[in-house]
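What follows is a short report on a single structure.
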Amino acid sequence: MAKEIKFSDSARNLLFEGVRQLHDAVKVTMGPRGRNVLIQKSYGAPSITKDGVSVAKEIELSCPVANMGAQLVKEVASKTADAAGDGTTTATVLAYSIFKEGLRNITAGANPIEVKRGMDKAAEAIINELKKASKKVGGKEEITQVATISANSDHNIGKLIADAMEKVGKDGVITVEEAKGIEDELDVVEGMQFDRGYLSPYFVTNAEKMTAQLDNAYILLTDKKISSMKDILPLLEKTMKEGKPLLIIAEDIEGEALTTLVVNKLRGVLNIAAVKAPGFGDRRKEMLKDIAILTGGQVISEELGLSLENAEVEFLGKAGRIVIDKDNTTIVDGKGHSHDVKDRVAQIKTQIASTTSDYDKEKLQERLAKLSGGVAVIKVGAASEVEMKEKKDRVDDALSATKAAVEEGIVIGGGAALIRAAQKVHLNLHDDEKVGYEIIMRAIKAPLAQIAINAGYDGGVVVNEVEKHEGHFGFNASNGKYVDMFKEGIIDPLKVERIALQNAVSVSSLLLTTEATVHEIKEEKAAPAMPDMGGMGGMGGMGGMM
């Protein structure tokens, strides 16, 4: 297919048009008074959202060059959401403002490479000032405030997230699911839970709930398949002398071994239960090791030179309580050493940082949460499917932003943090580097101005008023008052502000230093040929009707 090439200003102007259209659609969602955007779906009801990244993801433009510009900024919004959970609209507004200011200067003759260098230096200096101004998240109240703001000022969601984080800790897994009713709920699973239930319903100890509960139990962990009773008989005899219940976690237990265990359980000879090991392949081995560390046991594996026949009681893990239903096993109060658990947690965190696969990262985070003390499930309720999707998106965003706040700390919100940080930056740059520096200094006012405009105020007037002051002074767009932002609980995670600025500068630099674009020429489809009318020849005979 033939390609068309656009050069210099004509290329950049078309790219800018795409960025402008994306920005204009996304900017209306910004701030506590942001508006909704209605999005047509290929099937079903349209979706309604106030989430910037959801709007950005839907945008495809007909002009191929403009669309390239829009797609680049869309990627920035997505990356900001992935890394920080929030700040997508901030990143989009910043990228547009930087590109707009930069394009004006480059069209006037500034050197794009020098301008880029100045922009990078200014952004780095502002981020350093943001870090100095940040403070650690102190307690549940501040976590609630961050979550509430990220959930578009929904205090109920903010409180649910704060409760969940309080119960499972900052490394715990918090998942979001759809509730069956219209009420929001929080469900917390203490201890380590994995998705394997009992191998036989005859292991049940509570017939009403159909669960098996073992108190102060031993845990046998092995990556072997147990099919013969003689494999585990010596160990069973040793545990019987101790008078404690036993949970067997193995690759599988089948045939004679399972039958014998069930019969002895029913006769009251053994207080025992058996489940399959969680996971598959190498992940199964790692999860068995996790359980071993949590319970102070040892995985009996031939790879380690250990066999079931010669296993000692010292190899068994211990737990205060184990609850098993048909789908899940929960181990509470594992008796492993806390320093061993901490070492394992640190090891998994290192693996999370180094992996590039989203799937592997998700599975590692699940393992981390199981070791760190639990899983919380936020169940989101809504009256309709459209409302459910919109609310679920908000909860996901708020959750990620809250984790970002706990990780790196918080700064004043409402777009004021960037202005405060910029006030403390004074770089001695020259020529076109200085132009790049000044572009950033003007562009960082855009988020605050847009928040004010969406709330019905004059953006320029609000920015000027905030610039006259120092410290935590900012603009509360909810009521139009100038307040101490920390005292009012109007705060943003540092990570959100940092990543939004870094990503915006990165994409703007790429766009400003673009000198040519290449795109396919759309072929005009020929009009379909007229259908063959040959079959109508007989109409000639109609002359006889005259």
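From the backbone N, Cα and C atoms, a Cβ is placed for every residue, glycine too.
Counting every protein chain shown, 26 other Cβ atoms lie within 10 Å of the Cβ of G414 (ATP binding site). Here Swiss-Prot flags T29, M30, G31, P32, K50, D86, G87, T88, T89, T90, G414, D492 as ATP binding site.
Listed in Swiss-Prot is the natural variant V76 to D, annotated as follows: In strain: 85P. Taking all protein chains in view, 28 other C-beta atoms sit within 10 angstroms of the C-beta of V76 (variant position). In three-state terms derived from DSSP, V76 (variant position) belongs to a helical segment.
There are 26 other CB atoms within 10 A of the CB of A123 (variant position), with all protein chains counted. Annotation of the natural variant A123 to P in Swiss-Prot: In strain: 85P; the original residue is retained in the structure shown.
For the natural variant I293 to V, Swiss-Prot gives this note: In strain: 85P. The structure shown keeps the original residue. Long-range Cβ neighbours of I293 (variant position) (same chain, at least 6 residues apart, Cβ-Cβ under 8 Å): G336, D340, V341, R344, L371.
Within the set of binding-site residues T29, G31, K50, G87, G414, the entry lying nearest in space to A123 (variant position) is G87 (CA atoms). Taken residue by residue with DSSP, A123 (variant position) is part of a helix. Between the CA atoms of T29 (ATP binding site) and V76 (variant position) there is a gap of 17 Å, rounded to the nearest whole number. In the structure shown, the C-beta of G87 has more C-beta neighbours within 10 angstroms than that of any other entry among the binding-site residues G31, G87. Looking only at Cα atoms, V76 (variant position) sits nearest to T89 among the binding-site residues G31, K50, T89. DSSP assigns I293 (variant position) to a helical segment in the three-state reduction.
Under a cutoff of 8 A between CB atoms, and with a sequence separation of 6+ in the same chain, the neighbours of K50 (ATP binding site) are T29, G34, R35, N36, V37, N152, E390, R394.
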